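So that you can see what the record holds, here are the features copied from Swiss-Prot:
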ACT_SITE  Asp315  active site, proton acceptor
BINDING   Leu161, Gly162, Thr163, Ala164, Ser165, Leu166, Ala167, Gln168, Val169, Lys183  ATP binding site
DOMAIN    155-467  domain 'Protein kinase'
MUTAGEN   Ala164 to Gly  No effect on role in maintaining mitochondrial structure and function
MUTAGEN   Lys183 to Ile  No effect on role in maintaining mitochondrial structure and function
MUTAGEN   Asp315 to Ala  No effect on role in maintaining mitochondrial structure and function
Amino acid sequence: MARKALKLASWTSMALAASGIYFYSNKYLDPNDFGAVRVGRAVATTAVISYDYLTSLKSVPYGSEEYLQLRSKSWPVFLQVHLRSARRLCELCCANRGTFIKVGQHLGALDYLLPEEYTSTLKVLHSQAPQSSMQEIRQVIREDLGKEIHDLFQSFDDTPLGTASLAQVHKAVLHDGRTVAVKVQHPKVRAQSSKDILLMEVLVLAVKQLFPEFEFMWLVDEAKKNLPLELDFLNEGRNAEKVSQMLRHFDFLKVPRIHWDLSTERVLLMEFVDGGQVNDRDYMERNKIDVNEISRHLGKMYSEMIFVNGFVHCDPHPGNVLVRKHPGTGKAEIVLLDHGLYQMLTEEFRLNYCHLWQSLIWTDMKRVKEYSQRLGAGDLYPLFACMLTARSWDSVNRGISQAPVTATEDLEIRNNAANYLPQISHLLNHVPRQMLLILKTNDLLRGIEAALGTRASASSFLNMSRCCIRALAEHKKKNTCSFFRRTQISFSEAFNLWQINLHELILRVKGLKLADRVLALICWLFPAPL
C-alpha cells in the first residue's frame, strides 16, 4: 500500500514538475487559451443573462398576454435588464476575444435593429480589441514569411496603428524606402474560431428553448459563413483589387495597393495611406475638407456597389474609412480599408432591392409591399421598410425623401427596436442571408452620416435612385436582342435620369413658394421612375 502511495506521489510530482516547466517556458500561454475557461465563462454569462430576463417579470406568467404587453412597452425594468445584459455580454467578448469580439461588433453596429442599451454598450468593442505582443507578431511573420522582421523591413513600429478583433496593423518601411502598412493576424484566433462558433451555436439553441420568440441563429450562420473568409488575408487582397478596378471611375476613391510578394493568409502588406477617420469633423475642418462633399461621395460609392455591381464592402465603420487631401491634386479623397468582408449579391436579390428602394423613394406603397415580400418580409413588410430606411412608418408613407429625420423620430425608432425585438429577430431569420450584411452596412453608414450631420438628405436618396435606374435599365438591355427595344430602354433611362436631375434642382429652390407647386405639377406629369 505504502509502495503504491509512493509511486502515485512520484508520478504526481513528475506531472506537476513537467507542467511547471511547460507553463514557465511557454511565454504565449494564456488562461483564455484553455477551452474549459472559455466555455465556462460563456455558459455562465449566458445563464446569468437568461436568469435576469426570466426573473424580471417573475410575478407575471411567462408568455401570457400581460407579459407580452409589458415587454412590448419600454418598461424601466426591462430597459435595466437590457443594460445589465449588454454589459455582461461586452465583458464576455473582451475576455474571450477573437470571434466573440467580432460578433459583438456586428451586434453593436445594428443601431436601429437592436435595443439602444445593447448597441451603445457594444460599440466600445470597435476601439477596445486586445493587442497581441510584439513577440507574437514576430512569431506570425517568421512562420508565414520565413524571415525575421529586421530581414524584411528597414524599420517596423512596435506600437500598432490600430487593433481589431482578428488582427492588428503596424507601420513599417521596406529596405527600398517604401512605407507600408503590415496587417498581422492574432496568432490564436484562427485555431479558436471554429470552436467559438460551435459554442455560440449551442448557446443560441439553448436560449431559444427558454425564449422561443427570440431567434438569433442568423447571427451564428453569418459568423460561420464569413469568418473563414475574413481570416484569409489573400482573399482580402483580392477583394481590394476587385473593388479598386470596379470603382476606378471615382477619382475620389483610394484603395491601398497590395504587396503580394510579402502577403500570406495571416500577413497582408499594403501601401501605407494616412488620413483622418471619416467621422472626425475636426480633422476635416483643420484640413479644409467639405463634410457634405465627403458624405455625397460615400453615398455614391455605396450606391454603386450595392445597386449596380452587387459587390459590397460590409464593414464601413469609421476606422475602415479615412479621408484626406490628395497630395498631388489637393482634392478630397476617401481611403477604403479592410476588405475582408464583402457581400456578393445575386442578380435576383439586387434587382428586387433596386425596385424596393425606388418604391420607397417615390412612395409607391403597393410596390413597397410587393418587393418587401419578394425579399422575405411577408406580413411584416411595414417593419421591414422601417428597418431598411431607419424611418418611422408614418415617414415611409409620407415619403422618406420629403423631409430629413428629426431627433424625435430617431428616438422613436430606437425605442421601437426594443419593443419589436421578437419581430425583428423573426425577420432577420427569414430574409435572404445577403440582406443581413446589407442591413449592418446601412446602419454603419447612417452612423457616419449622423456624426457628420448629413443624414438622410433628399440628395442622397436621389443618388440612390440614379443607381437603381441605371441598374434596372442595364438588366433590361442585357436581356433583349432587339436594337429597337434597347434604344427604347436607353431613352427611358435617360428620361428617368432627367427627371431625377429636375427633382434635385427643384429641391434646391424649395424655399420658394412656387417650387412646391412646380414639384407637384412635375410629379403629376411624370410618374415615378420604376
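Just so you know, the numbers here start at 1 and follow the chain as drawn.
Just so you know, glycine gets a Cβ as well, placed from its N, Cα and C.
Where a substitution is noted, the model still shows the residue that was there originally.
Same-chain residues with CB within 8 A of the center of the Leu161, Gly162, Thr163, Ala164, Ser165, Leu166, Ala167, Gln168, Val169, Lys183 CB atoms, the ATP site residues themselves not counted, are Ala129, Pro160, Val184.
Note on Asp315 (mutagenesis position): other Cβ atoms within 10 Å of its Cβ, all shown chains, come to 23. Secondary structure at Ala167 (ATP binding site), taken from DSSP and collapsed to helix, strand or coil, is strand. On the backbone, the CA of Ser165 (ATP binding site) and the CA of Lys183 (mutagenesis position) stand 12 Å apart. Residues Leu161, Gly162, Thr163, Ala164, Ser165, Leu166, Ala167, Gln168, Val169, Lys183 are recorded as binding ATP; their most distant pair of Cα atoms lies 14 Å apart. The Cβ of Ala164 (mutagenesis position) lies under 8 Å from the Cβ of Ala129, Gly319, Asp338, each of these being in the same chain and 6 or more residues away along the sequence.
The average per-residue pLDDT of the prediction over the domain 'Protein kinase' (155-467) is 90, rounded to a whole number. Rounded to the nearest whole angstrom, the C-alpha distance between Val169 (ATP binding site) and Asp315 (mutagenesis position) is 16. Most Cβ neighbours within 10 Å among the binding-site residues Thr163, Ser165: this distinction goes to Ser165. DSSP gives Asp315 (mutagenesis position) a coil state; it is part of no helix or strand. Leu161 (ATP binding site) sits 10 Å from Lys183 (mutagenesis position), counting Cα to Cα.
The Cβ of Leu161 has fewer other Cβ atoms within 10 Å than any other of the binding-site residues Leu161, Ala167, Val169.
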